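What follows is one structure encoded as structure tokens, with my remarks underneath.
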Amino acid sequence: MKISFLLLLALVICSIGWSEAQFTDVKCTGTKQCWPVCKKMFGRPNGKCMNGKCRCYP
């Protein structure tokens, strides 16, 4: 029972925040290229390059 609870808790914690990501149309080849883009658009440099486009996390 404890293991089931811990697995469920871990799943919930890992899934938090994925829906908050904001996609942009800015092309990138590395995560460092997205930091100034995210800072300019959303006020925070939290982002990464995914599938050739910047994805920002508020």
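The backbone N, Cα and C atoms fix where each Cβ goes, glycine too.
Substituted residues are absent from this model; it holds the original ones throughout.
For the published mutagenesis Gly30 to Val, Swiss-Prot gives the following note: Increase in inhibition potency for Kv1.1/KCNA1 (1.5-fold), Kv1.2/KCNA2 (2.7-fold), Kv1.3/KCNA3 (50-fold), and Kv1.6/KCNA6 (1.3-fold). Quoted from Swiss-Prot, the note on the mutagenesis of Pro58 to Ser is: Increase in inhibition potency for Kv1.1/KCNA1 (2.8-fold), Kv1.2/KCNA2 (2.1-fold), Kv1.3/KCNA3 (5-fold), and Kv1.6/KCNA6 (1.5-fold).
Each residue contributes its Cα atom, and for Pro58 (mutagenesis position) and Gly30 (mutagenesis position) those atoms are 19 Å apart.
When the neighbouring Cβ atoms lying within 10 Å are counted for each of the mutagenesis positions (Gly30, Pro58), the highest count belongs to Pro58.
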